[in-house]
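A.B. asks: Input: one structure, supplied below.
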Amino acid sequence: MEDLVQDGVASPATPGTGKSKLETLPKEDLIKFAKKQMMLIQKAKSRCTELEKEIEELRSKPVTEGTGDIIKALTERLDALLLEKAETEQQCLSLKKENIKMKQEVEDSVTKMGDAHKELEQSHINYVKEIENLKNELMAVRSKYSEDKANLQKQLEEAMNTQLELSEQLKFQNNSEDNVKKLQEEIEKIRPGFEEQILYLQKQLDATTDEKKETVTQLQNIIEANSQHYQKNINSLQEELLQLKAIHQEEVKELMCQIEASAKEHEAEINKLNELKENLVKQCEASEKNIQKKYECELENLRKATSNANQDNQICSILLQENTFVEQVVNEKVKHLEDTLKELESQHSILKDEVTYMNNLKLKLEMDAQHIKDEFFHEREDLEFKINELLLAKEEQGCVIEKLKSELAGLNKQFCYTVEQHNREVQSLKEQHQKEISELNETFLSDSEKEKLTLMFEIQGLKEQCENLQQEKQEAILNYESLREIMEILQTELGESAGKISQEFESMKQQQASDVHELQQKLRTAFTEKDALLETVNRLQGENEKLLSQQELVPELENTIKNLQEKNGVYLLSLSQRDTMLKELEGKINSLTEEKDDFINKLKNSHEEMDNFHKKCEREERLILELGKKVEQTIQYNSELEQKVNELTGGLEETLKEKDQNDQKLEKLMVQMKVLSEDKEVLSAEVKSLYEENNKLSSEKKQLSRDLEVFLSQKEDVILKEHITQLEKKLQLMVEEQDNLNKLLENEQVQKLFVKTQLYGFLKEMGSEVSEDSEEKDVVNVLQAVGESLAKINEEKCNLAFQRDEKVLELEKEIKCLQEESVVQCEELKSLLRDYEQEKVLLRKELEEIQSEKEALQSDLLEMKNANEKTRLENQNLLIQVEEVSQTCSKSEIHNEKEKCFIKEHENLKPLLEQKELRDRRAELILLKDSLAKSPSVKNDPLSSVKELEEKIENLEKECKEKEEKINKIKLVAVKAKKELDSSRKETQTVKEELESLRSEKDQLSASMRDLIQGAESYKNLLLEYEKQSEQLDVEKERANNFEHRIEDLTRQLRNSTLQCETINSDNEDLLARIETLQSNAKLLEVQILEVQRAKAMVDKELEAEKLQKEQKIKEHATTVNELEELQVQLQKQKKQLQKTMQELELVKKDAQQTTLMNMEIADYERLMKELNQKLTNKNNKIEDLEQEIKIQKQKQETLQEEITSLQSSVQQYEEKNTKIKQLLVKTKKELADSKQAETDHLILQASLKGELEASQQQVEVYKIQLAEITSEKHKIHEHLKTSAEQHQRTLSAYQQRVTALQEECRAAKAEQATVTSEFESYKVRVHNVLKQQKNKSMSQAETEGAKQEREHLEMLIDQLKIKLQDSQNNLQINVSELQTLQSEHDTLLERHNKMLQETVSKEAELREKLCSIQSENMMMKSEHTQTVSQLTSQNEVLRNSFRDQVRHLQEEHRKTVETLQQQLSKMEAQLFQLKNEPTTRSPVSSQQSLKNLRERRNTDLPLLDMHTVTREEGEGMETTDTESVSSASTYTQSLEQLLNSPETKLEPPLWHAEFTKEELVQKLSSTTKSADHLNGLLRETEATNAILMEQIKLLKSEIRRLERNQEREKSAANLEYLKNVLLQFIFLKPGSERERLLPVINTMLQLSPEEKGKLAAVAQGEEENASRSSGWASYLHSWSGLR
């Protein structure tokens, strides 16, 4: 069917039709084209995803990377994109070249397709013959197949019902497992007992903490005593600090004055720059033409401004002589500005180039659009011209009708022959089916149980897989939800940016969808055509049935056919004339085909041009997409800048908060300094350090003044960097101080001298210069100085924060300006996009119009074709009629002309004869006169001469009378000829009427021919369906067998596994319960230890966390500084692009105005310092409390460690028990491995069964091959018959033509003979008369020269007439002999024809009888099949009921065991609670005994399942030592009792209500272990026996297969000649596909084993092992039947 579908798909692409190029391509090329498009779409998608990922990375990147790096990255990206663009253009060019090559290849393939199409038509004729033979087979097999299918479906439904019931049972078991889980949850509720123990331990910890607190209070008293001693020294130091503070304030005021002066100068510079920038903005907005000129002016203005700035800076340097570094800074600034200007110029040039590039692209696109429009109009005109040419191509189908007429006669004969063959094949198939059904019934009964077992095992495996999959599904759902949340967040962020891309992508998708939709519509049309053909096939089948009913009218029709055949002989002459006409028409057709090929080439060219147009459209769309992406990138860039600004503001707020925290820490440090001021030695060291710090502060003050001047010359970025670096250093120093102070608190009593050195270090780090001589001064003055320096630093920090805020405001303004400009650019780009979209819409509309016009043209073409076909048919009919009429007319005219010629000859002869007679008479009179004048002797005898004259006169009179009579006769002949003419005319009219009747009959015959052809096509389709359904039947039979085997195996495996699982589960549950109790106890103890350790670790971590927080804050501060630096660098570039200088000047003005606010902020900062000092004191108190808690927790830890040691001893005991349990688990694993071996054996059995199935399939293939041979022979006979019949018909027609021609010649010869004889007789009479006259008249003078001449002429005529007579007589004899031979041949042919008719009638009768008998047999088979199905269903129901009873029994037993386990668990929980309440001082021996008791009790309580319990009947119970379990009457219970030798096997009430003794538990344990060992031994024995039996089964099966193969070989021994030919062909052929085709034949003949097959296949492949192999018997059919 696939081949036919492909043919049907390829057929529309004939040269006559003008369809698109995609339709002309084959299916594989179309698929490749679609794949290429999908790859391009995927590439675009991947590119989009990569861009989105990069956007997300840029967003997720910290602000530290800076906008400068981003700009660099973006520029690099831009360059990369431009390179990619160039590469894509090159790829486009290469793709164009490839496309051109592909088109050429397509054209070549079209030509090849044409040749292949011709070959296909030839093969199609051969296939039609085969299909007609196989048609009847299909009908019978279809009915059988439908019945078998219905039965198999019923069986499948029953199997599915059984599986559903089993799944319900498994659900019930899952519910029971859920109950076990609930019991485990109840066990966890026991934990409150352990929690009470934890509370007891916590009380002990509280006691230890109280003790630690007492020691801490003692230490605090000692510290207070020391602090009072140090306070005096601190007071002296504070006074000195106040003095230094006053000096420092004066210096700060002087620096502030200098800063204000420099700020005013800077404002003036900024104003100038702002004016310049405004001018630049106005010039840019004016027009794009004057950009370059104005840009140069701006550069000159900027340079002047920079020179002015340099002059101002020089003036400042004169004013501020102390600042030597100002000039260098100004130069650096100028260089920096020049660099930024160059960068701006480069960016500006890049933007200009892009704008020009876009304009050029737009112009090119417009030109392309116009060019495409012009091309389209030209193409339209060409198409209109070509339509006219296509109309001429419609005359091709005339030849097809004549071919079909010739095929009709052959089809009728083949139909009868196929009916006979079908009946024979049906009988053979019935016998085969009966054998197969009997074999299937036997195998089904034996294999049903095996397959049930296998199905049960598979069901269990599938359920486990289901549970795993559900868990995985839940995990996947959770992951999916988390991912979905993340994706929603990302989608909200990327919604605006990806909106336009998605819209454009959707438009592309819609275009592709429309293309796909068009292709689908074309496919649908193809399928509709296919459906229409199927409908015609059905209709032909109905007409075929009608034809069968009309066969009764055959004898009557045969009589008419005979009559018609006689008439056809007359018309065969006209056919010869038609042949000449046909040759002329064929010459015309050839010329038309050439014109058609030219037209097709032109169409191809037009399609190529259309493809180019589409590509240009796609390029335009890509450019639009790129522009849209650029717009989106600019928008994204602006949004990123806004985010960065927001992040900067957040970072500044965080830094301020960190400063507050640092201030608080400083206050705490000040408090600590007061505490430590009691030591005099420390104070003296501190005073020195303070003096040093004062000196450092003065140096720092000078450096700050210089830094301020540099700050004024440089940009705000440099100031921020310097201050931030200073703040970082100070923060680091503060962190170090905190660490030192913590160490001092711990080692205060031991290391007083170390504290002094730390204070000196602290003061040095603060920057104050304190001399060693000032140790004796008050410490208070030193502290005051330190406080003042800190206050100044805080004020500076506030100033810096204020300045940062101002810079942030400036940045926000700049960002707004950038946004406005970006909005303007976006609007421009949007306008461009709108223009492109409008152009795109116009182009689409034009395309739609073109397509609509194309469709209209195609519809017009179809209409014209239909009209042309109709007219052509009418013309042909008219030509046939005209030719027939012309032939009849020509015949009648020939006849009339002959008659007219005959009449004219008679009329011409009359005057000639009369003239001759007159001449003769005149001559005679002249002679008489001469004789009278000359001879005087005549006078003497007057009487004698008178008498002679009288006699002559009488003779003459007689002759005249005779002539008159002849003339009358001639007149009568003329009258008769006229009458014959009238009669011939009447006959022509009757012939015309007969011609019309023959034409009507001919039309009827052509209609019947068409019906027969359609019937043949339907028969073809039916045969294909039959092949498909037979293959499906085989597949479904195989499936049914496989399912049955699987069901048996699964049921067996289920039984075995259920027995094993029940025993293993019981043991495992006991072990798991014990392990869980031990683990829970151990875990609880470990949890307690871990909690104590965690509490300790938490305290340590809190201390470390504070240190880490300090370090993190310092690092964060450093990162923020770096981020600020990078952002400022980027902002400088952007400011220069958007005339940054104006805003900088305005900001400087604002700075000058806001100097008054600085003092207010300094006051706020001092307040914050005080609050921070208070917070520091609070934190110190908290640290002391925490240290006390640490001591308490250490004591608790010691107590817990003692408890841990006791618990570890108990854990070791539990571990010993666990090892024993593990040994038991190892044993169970071994048993599971044995069961897996049994499963592998089952799988081997399945493989052997599959081998048997393959053997049966091979038999089927052998039968198919035999069928193919018979069909090929039949086809050969049919062809031979056909050729012989056609030869006979040709010879008949030739002989008939010759007979007619000879008859006409004979008639003509007879007519000529009659005329010649009459003329001869007349001449004879004349000659005699002349002789008589000469004899009578002995006058020599009478013999004149005239008489001699007439005599010679007459003699010549006589000779000629004699020759003609002889020729005509010879011809007559030849014609008579030929006529006789032809008549004899005609008689023999008629006899043969009659015999054939009689034989066909007899064969039809026989076939009908056979059909009736087959139908009766079929009914019998159906009844037998239904009986077998009912028997099988009843057996299946019985098995199902028994299985259900077994499952119910197992469920009841399971429920009982669960109830007993629940009761035991409740008891165990109570006992555990009692054991926990008992003191821990109990000896380990008692604990071991209690555990053993528990284990033994658990072993005795749980029922032990035997492997043989499942196979027992319903009345029997399980083999257990439990008191509740029913006593079994089987032999296995007795063997266990003998092994155990214990009196406790009797039925007793449940023992777990009372507490068991140690001895009872030991006895029960020993009994259970013995029973388990006994069961293991039995299992091993049964497995060993099973393995031996499986090996025996394998051997037996292999022997059975070998014997079966021998029997099948004996069958094929009858056809040894065929086997010899096949083997010879296999040996002499080269290794490859041809050898592989012979493999199934050799396999079926010799019945090879799978190993032998493999070897033969390897030999057949040879070097071409990897080549493709043909499958099935159909591939061999072609090579065998000779139908390649």
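Each Cβ is built from the backbone N, Cα and C atoms, and glycine gets one as well.
Original residues throughout; no substitutions modelled.
Quick paste of what Swiss-Prot says about this protein:
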DOMAIN    1609-1659  domain 'GRIP'
MUTAGEN   Ile1588 to Ala  Slightly decreases RAB6A binding affinity. Decreases RAB9A binding affinity by 2-fold. Strongly decreases RAB6A or RAB9A binding affinity and abolishes Golgi localization; when associated with A-1595
MUTAGEN   Leu1595 to Ala  Decreases RAB6A binding affinity by 2-fold. Strongly decreases RAB9A binding affinity. Strongly decreases RAB6A or RAB9A binding affinity and abolishes Golgi localization; when associated with A-1588
MUTAGEN   Tyr1618 to Ala  No effect on interaction with RAB6A and RAB9A
A.B. asks: Can you check which residues sit near Leu1595 (mutagenesis position), meaning Cβ under 8 Å from its Cβ, same chain, 6 or more apart in sequence, and list them in order?
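C.D. replies: For Leu1595 (mutagenesis position), no residue qualifies.
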A.B. asks: Counting other Cβ atoms within 10 Å of each Cβ, which of the mutagenesis positions Ile1588, Tyr1618 scores lowest?
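C.D. replies: The mutagenesis positions Ile1588, Tyr1618 were compared, and Ile1588 has the fewest Cβ atoms within 10 Å.
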A.B. asks: According to DSSP, collapsed to three classes, what secondary structure does Tyr1618 (mutagenesis position) have?
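C.D. replies: Helix, per DSSP.
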A.B. asks: Please list, for the domain 'GRIP' (1609-1659), how many residues fall into helix, strand and coil according to DSSP.
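C.D. replies: Summed by class, the stretch gives 44 helix, 0 strand, 7 coil.
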A.B. asks: Give me the Cα-Cα distance between Ile1588 (mutagenesis position) and Tyr1618 (mutagenesis position), rounded to a whole Å.
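C.D. replies: Answer for this pair: 44 Å between alpha carbons.
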A.B. asks: Express the predicted model's confidence over the domain 'GRIP' (1609-1659) as a mean pLDDT, rounded to an integer.
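C.D. replies: The answer is 81, the mean pLDDT of the model over that range.
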